Amino acid sequence: MTEKDWIIQYDKKEVGKRSYGQESLMSLGNGYLGLRGAPLWSTCSDNHYPGLYVAGVFNRTSTEVAGHDVINEDMVNWPNPQLIKVYIDGELVDFEASVEKQATIDFKNALQIERYQVKLAKGNLTLVTTKFVDPINFHDFGFVGEIIADFSCKLRIETFTDGSVLNQNVERYRAFDSKEFEVTKISKGLLVAKTRTSEIELAIASKSFLNGLAFPKIDSENDEILAEAIEIDLQKNQEVQFDKTIVIASSYESKNPVEFVLTELSATSVSKIQENNTNYWEKVWSDADIVIESDHEDLQRMVRMNIFHIRQAAQHGANQFLDASVGSRGLTGEGYRGHIFWDEIFVLPYYAANEPETARDLLLYRINRLTAAQENAKVDGEKGAMFPWQSGLIGDEQSQFVHLNTVNNEWEPDNSRRQRHVSLAIVYNLWIYSQLTEDESILTDGGLDLIIETTKFWLNKAELGDDGRYHIDGVMGPDEYHEAYPGQEGGICDNAYTNLMLTWQLNWLTELSEKGFEIPKELLEKAQKVRKKLYLDIDENGVIAQYAKYFELKEVDFAAYEAKYGDIHRIDRLMKAEGISPDEYQVAKQADTLMLIYNLGQEHVTKLVKQLAYELPENWLKVNRDYYLARTVHGSTTSRPVFAGIDVKLGDFDEALDFLITAIGSDYYDIQGGTTAEGVHIGVMGETLEVIQNEFAGLSLREGQFAIAPYLPKSWTKLKFNQIFRGTKVEILIENGQLLLTASADLLTKVYDDEVQLKAGVQTKFDLK
């Protein structure tokens, strides 16, 4: 493996969304805080966006739009403590005009390093900066810088904590009120603010040095900015070093954030932060690296990039003290306002198999919001608990009723809140965690109540029809391009993904009852009826309709749209701009019915369909894959990995690999037309790692046993990674036509179709089939 497999390096200046996207990819974090990878010298502009976020810290604002008050709850962009300005002989240096630029994110050491060379009237000036975050003392982070010039001059460095910042990362959100906090206090090395409506106190303490000399505080023209400065005579070719140590805390997780940051600041330093950072990531890569040797130039690097961002989005060291989960963009940008979606389903299984304590921490975020979910259901006239499609601070619904169509710049209705399947995803995550860990305490700590209350919601929605089948109306599936029937409102009926996942949930509820968990009798009785009689629409070829009457929708001339527009991954917006609705057509944003295969596997889904007294042909998976692939535009990054996994099952390894390669580089290549500017796509990052491990390596941990049946692409000569299954660490190595397994404790496994007992610490070899 070479150095390039551990870094992303940018050597040319980019502008606009491409620059924003690079800064998202170069973000640092530790589960508690996220620091966007903008240059230290930059402020919010068309080309740069510094951002600092803390998990769980949200604020609400109100803006009048078309005569209506629109309430938005946003993950707060904190005051910016990483801003510097450099003056030479009294003139501000414009690093945007650098003649040389190099920006690097180092995954192995979790460092962001930037180098700028500027040509000035007197000669050349070079600035090198390195940013780092402390994963152990997770409130701490900092940076160091080096300056050298090939001439003598008066050097002045100013460093700031800028409390004038707004939430401005997402261009289409800028029309809304985006001032999230008010600065309440500034003193030497300390800025304190409070969010405007959620009233969370934010405290930032810092100390800055140049060659060991402390920066004095200076007056600022802006009373929202803490400024410090130091000035020296710089000799020709003299290298000077400066650094800043920063500690942040909020009243969301700390009782007295001001006292905390001041005490912690006196106890830490940039060297201590760097030491903790180095030690932490050394262990992460020892435990969690996925090594792939292949003929694809960027694959290994992309795999590590995805691991890096997932491990920054959450980690037990921080999350055990937080009431937070992982948003769809992690802590790297303000896309989707930092809200938590069903995307947890794409990352929680990864945590469960690699750092199970973190998975448990994230599940508690949902359990802690069960009361809010019950209130959501009550407000909507439903029973039980209804989790929101978009969740933030307290767990009420944060989805908007309107959204902006960026094709025609018109505000359109947003019905995405009807994706009630988010509740099924949460229960699924509980199940995956319990399967991989055997930790049933998550159930007694509120998980069982969550299962029961969401079951109440679903069974209340399930209505018995004249056909003797139970039907669920008024919902949406994962495919967001279908919000209702043509010309109607109110969602769709009998979404296959929803109905089959509910069948699965009712089966688990039954199993829990049989294991002695207390389930209300009436609930269990209705569950027994519904789990055998939910409705599906299956045609004569074995295609499972995405929802009832789906086959009656019109077909789309995709070739015509591609000829007219080129990129059609957001064909929904194109159609609406033309005055037609995707509700009328068989077109999908992403895998919907086929998400069942990603969640449960082919065999399990087959059993569920049979349980509902339907029959499928032997080739049903291929039939459904072909049918829906022809109608899917992959408007979500999470779509392709589903098809990749299915293609592995069908033996189409070349196409599976093509889907994987495209998906795994979603952010690096920014395949969604600039959306990485708003933060990385955490869901697809977790999903692609799962495809590598669960599909190509053939690992299955879902059914209570460690089972593996590898089928590597021909272009891969080696695959190596670890998994944790029920407390046992298993080292997996596939190379030279062999599978080699080493378990930390005795473990009964299934290799292809044979059961094998692994002995603790003994490497066991198997021939690949």
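Even glycines carry a Cβ here, placed using N, Cα and C.
If you look up Swiss-Prot, you'll see E480 marked as active site, proton donor, on the strength of similarity to another entry. Long-range Cβ neighbours of E480 (active site, proton donor) (same chain, at least 6 residues apart, Cβ-Cβ under 8 Å): S416, Q419, D572, K589, Q590, G635, S636. Look at E480 (active site, proton donor): DSSP puts it in coil.
The Cβ of D343 (substrate binding site) has 26 neighbouring Cβ atoms from other residues within 10 Å, across all protein chains displayed. What Swiss-Prot lists as substrate binding site is W342, D343, K589, Q590, and the listing cites similarity to another entry.
Its own atom aside, the Cβ of E703 (variant position) has 13 Cβ atoms within 10 angstroms in the protein chains shown. Secondary structure at E703 (variant position), as computed by DSSP, is coil. Here the residue is the original one, but Swiss-Prot notes a natural variant at this spot, E703 to D: In strain: ATCC 19435.
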| message | Under 8 Å between C-beta atoms and at least six apart in sequence, can you list the same-chain neighbours of W342 (substrate binding site), or say none if there are none? | response | W389, Q419, H421, V422, A425, P478
| field | Env. residues of substrate site, Cβ within 8 Å of mean position of W342, D343, K589, Q590 Cβ | value | F341, P478, E480, S636, T638, S639, G683
| remark: Expressed in Å to no decimal places, the gap between the Cα atoms of E703 (variant position) and D343 (substrate binding site) is 22
| Can you count the other CB atoms that lie within 10 A of the CB of K589 (substrate binding site)? | 22
